[in-house]
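J.: I am attaching a structure below and will ask some questions about it afterwards.
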Amino acid sequence: MTQSLEFDQTFGFIAKVLQMIGYPSCLAPYPTTFASRLKSSAGFVVCFLMLTYCVFGQIINIGLLMMGHRQTDQVVEEVAIQVSSTGFCIIGLAKMYSLSYNRAILSWLIADFRVKWNAGELTDKDRSIRDGTLRPTVAITTVAALGNIIMVSAFNFQPVVEMIYGRVVTGEWVKLFPYVIWFPFNSTHGAIYYLVYLFEVYSGVIVAVGNVGFNCIFCLLTSHLSMQLKLLCSWIEDMVEVEDEKGVQSKKKLYRIVRYHQDLIRGRNALQSMFSTTLFLNFSASSVLMCMQLYLITTAGITLMVKFTLFMLCILMEIFILCYYGEEILANSSSIAAGAFNSNWYQSKVSQQNPRFGKNLIPIIQQGQRPMVLTAWKFWPITIRTFSAILQTSWSYFTLLKTVMH
């Protein structure tokens, strides 16, 4: 028999991943004082400032490229590479800011879901629904986190491979960096080179962990909400008991269901408040980033093609997973109205003893007919249809860019 899943196991891995960039454990209580919050987030603040400088340095470098102050034979390709890297860093910066700014909301959501997870009245059927929903999500978020770590490792250590290859072929060391960032000093001089290289390597880790940490937190929270919606639908369908001739137990279940449904609506509103703006930026930028990657894949050599393809796949996986879990909330909230109607309230003695029982179901049915939809800044519903729209937009941008360049 499979061991029951513990609540802390659902967030445990991603909490440890986020601690790599100094983010306090999302499973820990929210600090009550400003001093304690600042102390627990000191490492995260340092990482945020490091990534902020990387964005600043890359923007300056793009400006130098476009003004012709940097010598290169392929200006368009270099600018595309820089824009892709800078865009990804800006998204990571926005997600890190969102995690920090909304830490109180995150703590409240996790505490609320923990109480519901450990509720004593859950049956074996309820626990089966609970574990069956969350186990795949934990596995998916783990794979997504590892995939992003592999991607950033490829970016971080590709220059090392190129330098070794150049040494073997030409007999000379040519100092390279993972990313092209402007510094107000000679970054290739002596020991400074190694310090700058380490700075860029860790900055790559910061942006990857910031991105995937935000995404995984979103997926886990939405999966918890989807699971609660599945439980609610199951309770609604089993609400009416045939043996309950006076309808006492059925009425108690109905009142519990109404309160539970209201709690889930508040949870959905908290998720919307926490993720809406950042996901709008993410979806908007991803269309441009995927366009850039498609262009670079068609123009780059074999070595760079592998790197750009890996980057492209990570972006695709990220957007698909976000939209998939948004779709899950839409689908499970839509089933509530059908569950209320299928509870057989009209065939039982409950409706005969208490004619108002059926009328009390009307608000649940009406609310269920307005499904919960998470949106990216009230512009994009977070659904599979939006994922398809982003792909179509990216392809349109790519074909336009190819036409202009040729």
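From the backbone N, Cα and C atoms, a Cβ is placed for every residue, glycine too.
The noted changes are left out; the structure has the residues it started with.
Worth saying up front: this structure is predicted, and the values here are computed from it rather than measured.
In case it's useful when we look at the structure, here is the feature table from Swiss-Prot:
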VARIANT   D8 to E  In allele C, allele D and allele G
VARIANT   G12 to R  In allele E and allele F
VARIANT   L27 to I  In allele E
VARIANT   A35 to T  In allele F
VARIANT   A42 to S  In allele B
VARIANT   V75 to I  In allele E
VARIANT   R103 to H  In allele G
VARIANT   D124 to E  In allele D, allele E and allele G
VARIANT   S187 to P  In allele C, allele D, allele E, allele F and allele G
VARIANT   K252 to R  In allele G
VARIANT   G339 to R  In allele F
VARIANT   H406 to R  In allele C and allele G
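Explain the structural surroundings of these features, please.
T.: Counting only residues at least six positions away in the same chain, the Cβ atoms of L27 sit under 8 Å from the Cβ of D8 (variant position).
All chains included, 15 other C-beta atoms sit within 10 angstroms of the C-beta of G12 (variant position).
Counting every protein chain shown, the number of other Cβ atoms lying within 10 Å of the Cβ of L27 (variant position) is 15.
Applying an 8 A CB threshold to same-chain residues 6 or more apart, the list for A35 (variant position) is empty. Under DSSP, A35 (variant position) is assigned to a helix (H, G or I) in the three-state scheme.
In sequence order, G22 are the residues near A42 (variant position), counting only same-chain partners six or more apart with C-beta under 8 A. The DSSP secondary structure for A42 (variant position) is helix.
In three-state terms derived from DSSP, V75 (variant position) belongs to a helical segment. Contacts of V75 (variant position) defined by a Cβ separation under 8 A and a same-chain sequence distance of 6+ are given as L65, M66, in order along the sequence.
Listed in sequence order, P24, Y30, R37 are the same-chain residues at least 6 apart in sequence whose CB falls under 8 Å from the CB of R103 (variant position). DSSP assigns R103 (variant position) to a helix in the three-state reduction.
In three-state terms derived from DSSP, D124 (variant position) belongs to a helical segment. Just so you know, the Cβ of D124 (variant position) picks up 8 other Cβ atoms within 10 Å once every protein chain is counted.
Of all Cβ atoms in the protein chains displayed, 18 besides its own lie within 10 Å of the Cβ of S187 (variant position).
Sequence-distant contacts of K252 (variant position), defined by Cβ-Cβ distance under 8 angstroms and a gap of at least six in the same chain, do not exist.
For the recorded site, G339 (variant position), the DSSP three-state label reads helix. A sphere of 10 angstroms centred on the C-beta of G339 (variant position) encloses 22 other C-beta atoms.
Note: H406 (variant position) has no non-local neighbours, i.e. no same-chain residues 6+ apart with C-beta under 8 A of its own C-beta.
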J.: Considering Cα atoms only, can you say which of G12, S187, G339 is the nearest neighbour of D124 (variant position) among these variant positions?
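T.: For D124 (variant position), the spatially nearest of the variant positions is G339.
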J.: Would you mind pulling the DSSP three-state label for K252 (variant position)?
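T.: Looking at the DSSP assignment, K252 (variant position) belongs to a helix.
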